[in-house]
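Listed in Swiss-Prot:
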MUTAGEN   ASP32 to Ala  10-fold reduction of activity
MUTAGEN   ASP56 to Ala  Complete loss of activity
MUTAGEN   ASP57 to Glu  No effect on activity
MUTAGEN   SER112 to Ala  Little effect on activity
Amino acid sequence: MGVEEHKKEAPKTFKFGVITVSDKGAKGEREDKSGPLIIEELSKLGEHVYYKIVPDDKIEVLIALFEAIKSGADVVVTTGGTGITRRDITIESIKPLFDKELSFGEVFRAKSYEEVGYATVLTRATAGIIRGQERIVVVFSLPGSVNAVKTGLEIIKSEVFHILKHARE
């Protein structure tokens, strides 16, 4: 069966949560523009069930992820904390939970290269599947910049239903 046939058999909607990882955002010192953009765009495809801004702290990121999952999210998108500074801990927090890692990061970096050139080596955007006993959740981790989020959303919106179909098999 080809990609188009798989997409026809894919779910038609999903529930999603958004987590913004930002020290300044969590303190109210910086407006979160990326989280609301994700909510706006994914609301065209699914139901928004969770949103939270957390500091760059592993425990806070994990608590928010588990809250999003408990809220019924089939898909969780994080934004922020994917760079290479000491405070960028989103990937280290979430990636160990993945049962399967997707090639999202490679595609994201290829698309980003078209926009920012070699600076794309600074991103560690990733995605993966977390399998529970009764539920499966797809997690995408995007950089915090609005332009990077737009790039990530282009990929997510194109493949999220296809990913959900296969993840649930």
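Backbone N, Cα and C define each Cβ position, glycine as well.
Keep in mind the model shows the original residues, not the substituted ones.
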Reported as an integer number of Å, what is the Cα distance between ASP56 (mutagenesis position) and ASP32 (mutagenesis position)?
14
Cα distance, ASP57 (mutagenesis position) to ASP32 (mutagenesis position), nearest Å?
17
One residue among the mutagenesis positions ASP32, ASP56, ASP57 has the fewest other C-beta atoms within 10 A of its C-beta, namely ASP57
Secondary-structure category, per DSSP, in which SER112 (mutagenesis position) falls:
helix
Spatial neighbours of SER112 (mutagenesis position) that are distant in sequence (at least 6 apart) but have CB under 8 A
THR120, THR123, ALA148, THR151
